[in-house]
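All remarks here apply to the structure that follows.
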Amino acid sequence: MAKNLILWLVIAVVLMSVFQSFGPSESNGRKVDYSTFLQEVNNDQVREARINGREINVTKKDSNRYTTYIPVQDPKLLDNLLTKNVKVVGEPPEEPSLLASIFISWFPMLLLIGVWIFFMRQMQGGGGKGAMSFGKSKARMLTEDQIKTTFADVAGCDEAKEEVAELVEYLREPSRFQKLGGKIPKGVLMVGPPGTGKTLLAKAIAGEAKVPFFTISGSDFVEMFVGVGASRVRDMFEQAKKAAPCIIFIDEIDAVGRQRGAGLGGGHDEREQTLNQMLVEMDGFEGNEGIIVIAATNRPDVLDPALLRPGRFDRQVVVGLPDVRGREQILKVHMRRVPLAPDIDAAIIARGTPGFSGADLANLVNEAALFAARGNKRVVSMVEFEKAKDKIMMGAERRSMVMTEAQKESTAYHEAGHAIIGRLVPEHDPVHKVTIIPRGRALGVTFFLPEGDAISASRQKLESQISTLYGGRLAEEIIYGPEHVSTGASNDIKVATNLARNMVTQWGFSEKLGPLLYAEEEGEVFLGRSVAKAKHMSDETARIIDQEVKALIERNYNRARQLLTDNMDILHAMKDALMKYETIDAPQIDDLMARRDVRPPAGWEEPGASNNSGDNGSPKAPRPVDEPRTPNPGNTMSEQLGDK
C-alpha cells in the first residue's frame, strides 16, 4: 500500500513538472495598466517597447521595467511610439515545441490506457501477474514442505482413506503396479455431504504422496472474459506435465462441471467451453501420464456424465457422515489440542452426537473450549461439552429476550405437548431436553436425540413423528381453546405436511395409491438441465393424493389429541416444571411420566423465595385433572418459530 502511494505521488509530481515546463512562461517584473503606459509615452518617459502579440514589455528611460497588455487593437499605438522616438522591437509569438504538441494531443488517450491497465492488473490479483495474464492458471503448487497434514490427521472415514491410499502408493512406487499391467485411476471424485472431510482428505494425500500438489477451486476458471476458462485449464495441465508425477486437486468441481445442455440465459456457453477443455485434457488425444486429478463435490447429481465415465474420474469415493466409532476417532483427533478434565469420555460424546459431520465435531470441541475459557477454567469438562452440544443443536440462548409470564406459560404448554406425545407414541426418538429459554429463532425447544445412527425409518416411526409435531399446537388448543391457538406451530405444520406427502407420493405408505412414485422432481433449476417439466399424473390422481395426505394427518392429529387428553395431569405438571426450572432433561421427564415428584436438574440452585411457579419446593407429582384450566387471554400471539 505504501509503495503504491509513493508511486502515484511521483507520477503526480512528474506530470505537474511537465505541464509547468510546457505551459506559457510568465513575464518577470511588475504589471502596469495600459492607460498609465500611454500617459508615460506621451510624457516622453519610455525608451523601448517590446511587443509580443498583446503583451508589451516596457523599458523606461530611468531603466525601470514593467509589462502591460493591449486591451483592444490600437492602430494608433505604433505611430504614437515612433513619434515619441520610442524604440519598437517586435517579437514572434511563443509556440510550443513539437514534443510538447505531441504530448498534449496524446496525453488523454495515454491516461485512459494507463487507467485501464491499472484496473486490469488489480483484477488479476494485485498487479503482480501482468495485465494480459487472464488465461494463466490460478492453480497454486504446494510442495511437501508446505503441507503438514497426513492420514493421521484424518479420522472417521477409514474406507475412503483405503481408497485414496492406493494413489499415494502408486506415486511412491509406480513400478509395483506397472509390472502387473495395472493402471492407476486418472481421476478420483470425492463425494459427500458438506463438512465430512473431503478437502482435508485431499490435503492428507498431498502430505503423504511427497509430490507436487496443484490446488484450485472450480470457481477460479470462468471469469468475465470469453475463453479464459478453457485457457486456464490448458495452462494448468501444461504446468502439471512439467511437474509430473503430480496431483491436481479441484475443489467444488460442480461450479464448472455441471451437465451440458439447455440452461437459463446464454452465459452457460463459456462454462461448457471450459468443461469441454477439461474433458479433453483429462482423457483426450494426448495422454497425461503421471497426472492424477482429484476433485471434491457435495452435488454429484448435477455433474456431466462425460466427466464421470471411466478414463476421467474412474473412481468415486464416498465420504459420508461418520458413525459412532468414526465420531469418537474424530473427537480424539480434535481433543489432542485441548486440556481435558478426567471425566471426559469421547465415546459418550460420540453417542450423543448422531448426524454430526467432522466439521460439526471440530466446532463442538472448539465451542466447549470457549465455554471453559469464559468460566476461567483450566481444563474442559463434560459440562462444557454439554453446553456446546446444546448450542450447536438448538441454537444459542437468548436470555436477554423479555417474555411475559403468559408467553412463558404458553411456550411451556407447547413444548410439554411435544415432549409428552414423543414419550407416548411408539418408535419415537427419546426426549433429550425441553427448554423454554429462547434459542436461536425459537421461543422454546423440545429436542429429541436418536439412540443411534438412523439408516431408515418405518411407517410407524414416521407417523409417530407426525403426532409429536402436532403435540405443541394441540396442547395450546386444549388448554386455551381453539380461538387462542398461536402461530407457534407454523414450522411444525410445514414439517408434518411434507413428511405426510412424502409418505404418500414417494415411500408407498398409502393403501389406495399403492407403492408407486408420484412425486415430481422439485430440485432447483440450474445451468445444464432443462427448465421444462413434464406432468406425470392426472388431476384425479393429484386429488386422491391430497385426500390421502389429509387423512394421514387427521389420523395422527386425533391420536395426539387423545393422548394429551388422557394425560392432562402430566401436561400441567410438566408446564409447572418448565416454569420453575426453564430447562428439564431426561431424568425430570422420567419423573413426570411416572407421576413422581420432579427432582431438580443437575446444577440447579434454588433461587430462594422467588421463582416462576410461585412454589419454593419442587413441582409436585402429576394429579388427575378433570377440567382444563381457565384460558389466559394474554398469550394469543406467542410465536415459537421453528420450535422443534
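FYI, residue positions are counted from 1 along the chain as it appears here.
Just so it is clear, glycine is given a Cβ too, placed from its N, Cα and C backbone atoms.
Per Swiss-Prot, the feature active site maps to Glu415; the stated evidence is a curator's inference. The 10 Å shell around the Cβ of Glu415 (active site) contains 30 further Cβ atoms across the protein chains shown.
What Swiss-Prot records for Gly192, Pro193, Pro194, Gly195, Thr196, Gly197, Lys198, Thr199 is ATP binding site. Taking Cβ-Cβ distances under 8 Å and a sequence separation of 6 or more, the neighbours of Gly195 (ATP binding site) in its chain are Ser357, Gly358, Ala359, Asp360.
Other Cβ atoms within 10 Å of the Cβ of Asp492 (Zn(2+) binding site) number 22 in total over all chains. The feature Zn(2+) binding site is assigned by Swiss-Prot to His414, His418, Asp492.
One entry in Swiss-Prot concerns the mutagenesis experiment Leu201 to Asn. Its note says: No in vivo protease activity, no in vitro ATPase activity. DSSP assigns Leu201 (mutagenesis position) to a helical segment in the three-state reduction.
In Swiss-Prot, the entry for mutagenesis Phe225 to Ala, Asp, Glu, Gly, Asn, Gln, Arg, Ser or Thr states: Does not complement ftsH1 at 42 degrees Celsius, no protease activity in vivo. The structure shown retains the original residue.
Quoting Swiss-Prot on the mutagenesis of Gly227 to Ala: Does not complement ftsH1 at 42 degrees Celsius, no protease activity in vivo. Gly227 (mutagenesis position) counts 13 other C-beta atoms within 10 Å of its own C-beta, drawing on all protein chains shown.
Listed in sequence order, Leu189, Met190, Val191, Glu252, Ile253, Asp254, Gly257, Leu303 are the same-chain residues at least 6 apart in sequence whose CB falls under 8 Å from the CB of Thr297 (mutagenesis position). Under DSSP, Thr297 (mutagenesis position) is assigned to a strand (E or B) in the three-state scheme. Here the residue is the original one, but Swiss-Prot notes a mutagenesis experiment at this spot, Thr297 to Ala: Low protease activity in vivo, low ATPase activity in vitro, complements ftsH1 at 42 degrees Celsius.
Under the three-state DSSP scheme, Asp304 (mutagenesis position) falls in the coil class. Residue density at Asp304 (mutagenesis position): 21 other Cβ atoms are found within 10 A of its Cβ, drawing on all protein chains shown. Listed in Swiss-Prot as a mutagenesis experiment, Asp304 to Glu is described as follows: Low protease activity in vivo, low ATPase activity in vitro, complements ftsH1 at 42 degrees Celsius.
Leu307 to Ala appears in Swiss-Prot as a mutagenesis experiment; the accompanying note says: Low protease activity in vivo. Taking all protein chains in view, 23 other C-beta atoms sit within 10 angstroms of the C-beta of Leu307 (mutagenesis position).
According to Swiss-Prot, the experimentally introduced change Arg309 to Ala, Leu or Lys is described as follows: No in vivo protease activity, no ATPase activity in vitro; probably still binds ATP. Reduced to three states, the DSSP call for Arg309 (mutagenesis position) is coil.
The Cβ of Arg312 (mutagenesis position) lies under 8 Å from the Cβ of Lys186, Gly187, Leu279, Met282, Asp283, Val293, Ala306, each on the same chain and at least six residues away in sequence. For the mutagenesis of Arg312 to Ala, Leu or Lys, Swiss-Prot gives this note: No in vivo protease activity, no ATPase activity in vitro; probably still binds ATP. The structure shown keeps the original residue.
Here Swiss-Prot notes a mutagenesis experiment, His414 to Tyr, with the remark: Loss of protease function. His414 (mutagenesis position) counts 32 other C-beta atoms within 10 Å of its own C-beta, drawing on all protein chains shown.
Glu463 to Lys appears in Swiss-Prot as a mutagenesis experiment; the accompanying note says: In ftsH1; a temperature-sensitive mutant which increases the frequency of lysogenization of phage lambda; when associated with A-587. Taking all protein chains in view, 22 other C-beta atoms sit within 10 angstroms of the C-beta of Glu463 (mutagenesis position).
Quoted from Swiss-Prot, the note on mutagenesis experiment His536 to Arg is: In hflB29; increases the frequency of lysogenization of phage lambda. The Cβ of His536 (mutagenesis position) has 11 neighbouring Cβ atoms from other residues within 10 Å, across all protein chains displayed.
DSSP gives Glu582 (mutagenesis position) a coil state; it is part of no helix or strand. According to Swiss-Prot, the mutagenesis experiment Glu582 to Asp, Lys or Gln carries the following note: No effect on protease function.
Quoted from Swiss-Prot for the published mutagenesis Glu582 to Val: Decreased protease function. In the shown protein chains, 19 other C-beta atoms lie within 10 A of the C-beta of Glu582 (mutagenesis position).
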Remark   = CA pair His536 (mutagenesis position) / Asp304 (mutagenesis position), Å rounded to integer, equals 25
Ask   = Other residues with Cβ within 8 Å of the Cβ centroid of Gly192, Pro193, Pro194, Gly195, Thr196, Gly197, Lys198, Thr199 at the ATP site?
value = Ala296, Asn298, Val319, Ser357, Gly358, Ala359
Integer Å distance between the CA atoms belonging to Gly197 (ATP binding site) and Asp492 (Zn(2+) binding site) = 32
Request  = Measuring CA to CA, name the entry from the recorded positions Gly192, Leu201, His414 that ends up nearest Leu307 (mutagenesis position).
outcome  = Gly192
Request  = Looking only at C-alpha atoms, tell me how far Pro193 (ATP binding site) is from His414 (mutagenesis position), rounded to the nearest Å.
outcome  = 33
Ask   = Considering only the recorded positions Pro194, Thr199, Gly227, which residue has the minimal Cα-Cα separation from His414 (mutagenesis position)?
value = Pro194
Query = How many Å separate the Cα atoms of Glu415 (active site) and Pro194 (ATP binding site)?
reply = 31
For the binding-site residues Gly192, Pro193, Pro194, Gly197, the one whose C-beta sees the most other C-beta atoms within 10 angstroms = Gly197
Message = What are the sequence-distant neighbours of Thr196 (ATP binding site), meaning same chain, six or more residues apart, C-beta distance under 8 angstroms?
response = Cys157, Val319, Gly320, Leu321, Pro322, Ser357, Gly358, Ala359
